[in-house]
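Asker: First the structure, then my questions, so here it is.
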Amino acid sequence: MTWLPLNPIPLKDRVSMIFLQYGQIDVIDGAFVLIDKTGIRTHIPVGSVACIMLEPGTRVSHAAVRLAAQVGTLLVWVGEAGVRVYASGQPGGARSDKLLYQAKLALDEDLRLKVVRKMFELRFGEPAPARRSVEQLRGIEGSRVRATYALLAKQYGVTWNGRRYDPKDWEKGDTINQCISAATSCLYGVTEAAILAAGYAPAIGFVHTGKPLSFVYDIADIIKFDTVVPKAFEIARRNPGEPDREVRLACRDIFRSSKTLAKLIPLIEDVLAAGEIQPPAPPEDAQPVAIPLPVSLGDAGHRSS
């Protein structure tokens, strides 16, 4: 019989991510394990991880997917080095009230503009220019992003020829583009886990639209130049033999030291609140969020259970 905790571990208290490759993922004696070709088992603490990135060479059993869903852990099927996302398994947190709230903000042009302006302000530390449309703000953002990449390249002494990479061919990109791709992939994974845990839809974006992870890109872009992208340039400067591995380890440390997972859901709520509309109350029979926060006693002298 599979043992499960009474409540999933809150997202903010979890390890950010784990990358797995070349093995069969299954549940044996109640444990989530990776079995390699020689039969060696590696235990994976599935309930204490925000998302598990599954690289080429992995096969996942029904029991493993079921256990991951029960403990609120996101499974993401990615390409080599995590530079391409093929699919993800939602851990069961989406709710109609949250989705309708998000969709209303995205479908109303005035509300959408308010949200985009808030994203701009959070990303660049200053209010968005007045009387600009979403398309115009997107253009201003793109120009600033290109300038930021060039500035980081100069700061770290890295040759920069622009953001150029082929997601179908990892080896084709130069070292800096490989590092950036690996870093942003890590950030996208934990951001998607946070969005799903909060009950929202990764596909309903505001700046980005028409992609399965549009909202993921929106939220991740707010913090990527304060977290993972500078580290990608720092690692690329050393020209390591395994840039993707070094970047992943560095990102994991950044997420832990900066408490990224603890900040993501409040950031998501702050961005959506810019629309200045009241979120609908959940129905009485609404499904609870995938990873609920522990109930506090309301006394600073007591710890929540």
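For all residues, glycine too, the Cβ spot is worked out from N, Cα and C.
Since this is a predicted model, take the numbers as computed values, not measurements.
Sharing the feature lines straight out of Swiss-Prot:
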MUTAGEN   Arg59 to Asp  Dramatically decreased spacer acquisition in vitro, 250-fold decreased affinity for protospacer DNA
MUTAGEN   Arg84 to Ala  Decreased spacer acquisition in vivo
BINDING   Glu141, His208, Asp221  Mg(2+) binding site
MUTAGEN   Tyr149 to Ala  No effect on in vitro protospacer integration
MUTAGEN   Arg252 to Ala  No effect on spacer acquisition
Asker: Tell me the Cβ neighbour count for Glu141 (Mg(2+) binding site), meaning other Cβ atoms within 10 Å of its Cβ, over all protein chains shown.
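Answerer: I get 18 for this one.
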Asker: Would you identify the secondary structure of Glu141 (Mg(2+) binding site) according to DSSP, in three states?
Answerer: helix
Asker: Give me the Cα-Cα distance between Tyr149 (mutagenesis position) and Glu141 (Mg(2+) binding site), rounded to a whole Å.
Answerer: 12
Asker: In terms of DSSP three-state secondary structure, what is the assignment for His208 (Mg(2+) binding site)?
Answerer: coil
Asker: Which number gives the other C-beta atoms within 10 angstroms of the C-beta of His208 (Mg(2+) binding site), all protein chains shown included?
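Answerer: 17, counting other Cβ atoms within 10 Å of His208 (Mg(2+) binding site).
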Asker: Go through Arg59, Arg252, our mutagenesis positions, and report the one whose Cβ sees the most other Cβ atoms within 10 Å.
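Answerer: The largest 10 Å Cβ neighbour count belongs to Arg252.
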Asker: Which residues, sitting 6 or more apart from Asp221 (Mg(2+) binding site) on the same chain, put a CB under 8 Å from its CB?
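Answerer: Sequence-distant Cβ neighbours: Met119, Arg123, Val207.
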Asker: Around the Mg(2+) site recorded as Glu141, His208, Asp221, what other same-chain residues have a C-beta within 8 angstroms of the site's C-beta center?
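Answerer: These residues sit around the Mg(2+) site: Met119, Arg123, Arg138, Val145, Val207, Tyr217, Asp218.
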Asker: Across all chains shown, how many C-beta atoms besides its own are within 10 angstroms of the C-beta of Tyr149 (mutagenesis position)?
Answerer: 19
Asker: What does DSSP call Arg59 (mutagenesis position) in the simple three-state scheme?
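Answerer: Reduced to three states, the DSSP call for Arg59 (mutagenesis position) is strand.
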Asker: Rounded to a whole number, how many Å is the Cα of His208 (Mg(2+) binding site) away from the Cα of Arg59 (mutagenesis position)?
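Answerer: On Cα coordinates alone, these residues lie 32 Å apart.
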Asker: How big is the Cα-to-Cα gap, in Å, between Glu141 (Mg(2+) binding site) and Arg252 (mutagenesis position)?
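Answerer: Roughly 27 Å, rounded to the nearest whole number.
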